[in-house]
Amino acid sequence: MNILLFGKTGQVGWELQRSLAPVGNLIALDVHSKEFCGDFSNPKGVAETVRKLRPDVIVNAAAHTAVDKAESEPELAQLLNATSVEAIAKAANETGAWVVHYSTDYVFPGTGDIPWQETDATSPLNVYGKTKLAGEKALQDNCPKHLIFRTSWVYAGKGNNFAKTMLRLAKERQTLSVINDQYGAPTGAELLADCTAHAIRVALNKPEVAGLYHLVAGGTTTWHDYAALVFDEARKAGITLALTELNAVPTSAYPTPASRPGNSRLNTEKFQRNFDLILPQWELGVKRMLTEMFTTTTI
């Protein structure tokens, strides 16, 4: 089996390079790839890549994910998150390939306190959410052999993340204020990548599982409680923090160009049922990532 991965150097793409390697012959591309186009600002180019390589499975981890920046560059966000997805979907349909694509809880309005189901009405609050929803629809309309995974609060050990930012600030400051009225489940790129590899194998044998799924870690937290766990684990690991006071504040305390949903909870029952997997509680992945951070020596 031949697998084509777009967005290989992002948080999820990096982990997909690992998880997909045993599943098939993997060709991984990003915006800088030379031999084949992996640049999502070039829809014709990425579609041509699909037609040239004729993979069995395409995994798209490329996207415009700068939520606030998208507000000031909606055309670019639309190009990366929807137009190029449509181009790939059409090329995949011509060649008979499966397409795996990642979307977001930002397609919902973020109201209430009940986990969103795949069948719930969408109503994005910002440009990022609108363009990701357009990408979903483009794939659904043009390539029936698809898996769309909506996820949320994604983190990875590689690169910057919320935990690293909180730890840096906690070493510098005695007081921190963190938002406590946004709810979701921190979801590791590692978990997404492993679930994707499994789902691909299932889909190839059971094509009827094609469709839209919610995929996040188990449980729910707030950014404030997420930060509190990070600090607790750091202190257990013997890391000295200047922090003595952690305050809980509303979203309104930190105005941003793009509106954020208050309710990012996603119901994952459909995914767990169709792919026969159990999604672990969010704390498990975060603690594992923190342990690796605390024990890694910078050379």
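Even glycines carry a Cβ here, placed using N, Cα and C.
No noted substitution is present; original residues retained.
According to DSSP, Asp39 (NADH binding site) sits in a coil region rather than a helix or strand. Per Swiss-Prot, the feature NADH binding site maps to Gly10, Gln11, Val12, Asp30, Asp39, Phe40, Ala63, His64, Thr65, Tyr128, Lys132.
What Swiss-Prot lists as NADPH binding site is Gln11, Val12, Asp39, Phe40, Ala63, His64, Thr65, Tyr102, Tyr128, Lys132, and the listing cites experimental evidence. Counting Cβ atoms from all protein chains shown, Lys132 (NADH binding site) has 28 others lying within 10 Å of its own Cβ.
Cβ contacts within 10 Å of Val67 (mutagenesis position), excluding its own Cβ and spanning all protein chains shown: 19. The mutagenesis experiment Val67 to Ala is recorded by Swiss-Prot, whose note states: Significantly reduces enzyme activity.
Experimental mutagenesis at this site is recorded by Swiss-Prot as Asp68 to Ala, annotated: Slightly reduces enzyme activity. Taking Cβ-Cβ distances under 8 Å and a sequence gap of 6 or more within the same chain, the neighbours of Asp68 (mutagenesis position) are Thr256, Pro257, Ala258.
Annotation of the mutagenesis experiment Thr104 to Ala in Swiss-Prot: Loss of activity. When other Cβ atoms within 10 Å of the Cβ of Thr104 (mutagenesis position) are tallied across all protein chains shown, the result is 27.
Around the Cβ of Asp105 (dTDP-beta-L-rhamnose binding site), the number of neighbouring Cβ atoms within 10 Å comes to 23. Taken from Swiss-Prot, the feature dTDP-beta-L-rhamnose binding site applies to Thr104, Asp105, Trp153, supported by experimental evidence.
Tyr128 (mutagenesis position) falls within a helical segment according to DSSP. There are 25 other CB atoms within 10 A of the CB of Tyr128 (mutagenesis position), with all protein chains counted. Quoted from Swiss-Prot, the note on the mutagenesis of Tyr128 to Phe is: Loss of activity.
Taken from Swiss-Prot, the feature active site, proton donor/acceptor covers Tyr128, and the record attributes it to experimental evidence.
DSSP assigns Trp153 (mutagenesis position) to coil in the three-state reduction, outside any helix or strand. Under 8 Å, Cβ to Cβ, and six or more positions away along its own chain, Trp153 (mutagenesis position) finds Gly184, Ala185, Pro186, Thr187, Val216, Ser264. In Swiss-Prot, a mutagenesis experiment is listed as Trp153 to Ala, annotated with the note Loss of activity.
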Can you give me the residues near the recorded dTDP-beta-L-rhamnose site, meaning same chain, not Thr104, Asp105, Trp153 themselves, Cβ no more than 8 Å from the center of the site's Cβ atoms? Tyr106, Arg150, Thr151, Ser152, Val154, Gly184, Val216, Pro261, Ser264, Leu266
Minimum Cα separation from Val12 (NADH binding site), reported as the residue among recorded positions Val67, Thr104, Asp105, Tyr128 that achieves it: Thr104
Give the distance between the Cα atoms of Asp105 (dTDP-beta-L-rhamnose binding site) and Gly10 (NADH binding site), rounded to the nearest whole Å. 19
What DSSP gives for Thr104 (mutagenesis position), in three states, is strand
Sort out for me which one of Val12, Ala63 has the most neighbouring CB atoms within 10 A, since those are the binding-site residues we care about. Val12
By the DSSP assignment reduced to helix, strand and coil, which category contains Gly10 (NADH binding site)? coil
